[in-house]
Amino acid sequence: MEVERVQAIASLSHSNGTIPAEFIRPEKEQPASTTYHGPAPEIPTIDLDDPVQDRLVRSIAEASREWGIFQVTNHGIPSDLICKLQAVGKEFFELPQEEKEVYSRPADAKDVQGYGTKLQKEVEGKKSWVDHLFHRVWPPSSINYRFWPKNPPSYRAVNEEYAKYMREVVDKLFTYLSLGLGVEGGVLKEAAGGDDIEYMLKINYYPPCPRPDLALGVVAHTDLSALTVLVPNEVPGLQVFKDDRWIDAKYIPNALVIHIGDQIEILSNGKYKAVLHRTTVNKDKTRMSWPVFLEPPADTVVGPLPQLVDDENPPKYKAKKFKDYSYCKLNKLPQ
């Protein structure tokens with residue numbers, strides 16, 4: 001089956017100034033009518049190199065309770081490596097279409113890895129204005145290089161180096177999030193899969209859209225991961241639902257955007273909140289982002305941490321295998 005990519009649709013749409021009907025959101029979702037433009041609080045920005053650990057733990061815990069999202073600076077990933085990550089990803093999406101299709105996700109695949117466009121339509125038959133590439137970058141046992149682009153030639157080395165630095169940042173985040181719950185530093189990481197946690201990289205490619213007022217790059221959702229660590233490009237688009245309204249996330253060069261995902265919300269028994277977010281698109285510019293989803297291995301059972309549950313704080317979530325949670329979420333079934 002030949003799948004039409006959004007990149008190709010965008011080229012056609014650009015010439016006639018319209019977009020196909022399946023990309024036009026219902027009015028209650030359209031960015032033009034639902035984005036809040038008044039004075040709004042900003043997503044917290046946290047210096048990960050703060051020498052006062054108590055203050056750092058407090059800031060991260062507060063942001064995770066109140067927002068479910070924060071940006072981190074001074075995280076230790078070299079800015080030139082982030083630039084390279086962005087450059088090789090952009091180069092891949094600028095390759096001829098037939099070269100990209102070599103990496104396309106097999107139609108019968110149970111896994112999300114590969115190049116693609118969201119195949120399943122949403123509940124109302126709508127589509128998102130985005131193409132993507134998924135592949136795992138860690139641990140080595142989970143990597144399938146069949147889905148790693150061979151062009152540009154530096155793609156593999158850059159992504160492997162990025163994964164190496166990313167692991168250090170992730171370990172710090174898990175430690176501070178654990179301490180913020182009043183449990184020992186290693187608890188959350190261990191409960192989410194320990195050293196077997198899978199790092200799933202996704203590159204989102206949102207081409208210019210002639211009607212950004214009507215379309216969305218990604219519909220409102222929470223991430224099914226434990227944590228998501230995201231690098232955006234300079235084109236704004238990430239929006240967060242806070243205080244009953246959609247507000248724009250500010251772009252901070254070289255910062256990492258950290259999303260609390262569903263699994264951390266479950267492990268924390270609701271103390272930390274998975275962030276509801278969506279992506280808007282731009283009329284003239286291509287937006288791209290590089291989230292890494294930190295996911296428990298498929299058979300890991302995730303439920304509220306026993307240290308956080310007692311008679312006064314009963315469990316708010318069922319414990320279940322991550323693969324079962326994912327299946328329910330992706331198929332829009334109740335948990």
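Cβ atoms are placed via backbone N, Cα and C, with glycine included.
From a predicted model like this one, the values you see are computed outputs, not experimental measurements.
Features of the protein shown, as given by Swiss-Prot:
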type: MUTAGEN; residues: Gly68 to Ala; note: Reduces activity 95%
type: DOMAIN; residues: 196-296; note: domain 'Fe2OG dioxygenase'
type: MUTAGEN; residues: Pro207 to Gly; note: No effect
type: BINDING; residues: His221, Asp223, His277; note: Fe cation binding site
type: MUTAGEN; residues: Gly261 to Ala; note: Reduces activity 95%
type: MUTAGEN; residues: Gly261 to Pro; note: Results in complete loss of activity
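Swiss-Prot feature annotations superimposed on the structure.
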| residue | record | Cβ contacts under 8 Å, 6 or more apart |
| --- | --- | --- |
| Gly68 | mutagenesis position | Thr222, His259, Ile260, Glu265, Tyr272, Lys273, Ala274, Val275, Leu276 |
| Pro207 | mutagenesis position | Val6, Gln7, Ala10, Ser11, Trp129, Asp131, Val281, Thr286 |
| His221 | Fe cation binding site | Leu276, His277, Arg278 |
| Asp223 | Fe cation binding site | His259, Gly261, Asp262, Ala274, Val275, Pro291, Phe293 |
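In the three-state DSSP scheme, His277 (Fe cation binding site) is classed as strand.
When secondary structure is read from DSSP and collapsed to three states, His221 (Fe cation binding site) falls in the strand class. For the domain 'Fe2OG dioxygenase' (196-296), DSSP puts the residue distribution at 7 helix, 45 strand, 49 coil.
The 10 Å shell around the Cβ of His277 (Fe cation binding site) contains 23 further Cβ atoms across the protein chains shown. Taking all protein chains in view, 23 other C-beta atoms sit within 10 angstroms of the C-beta of Gly261 (mutagenesis position).
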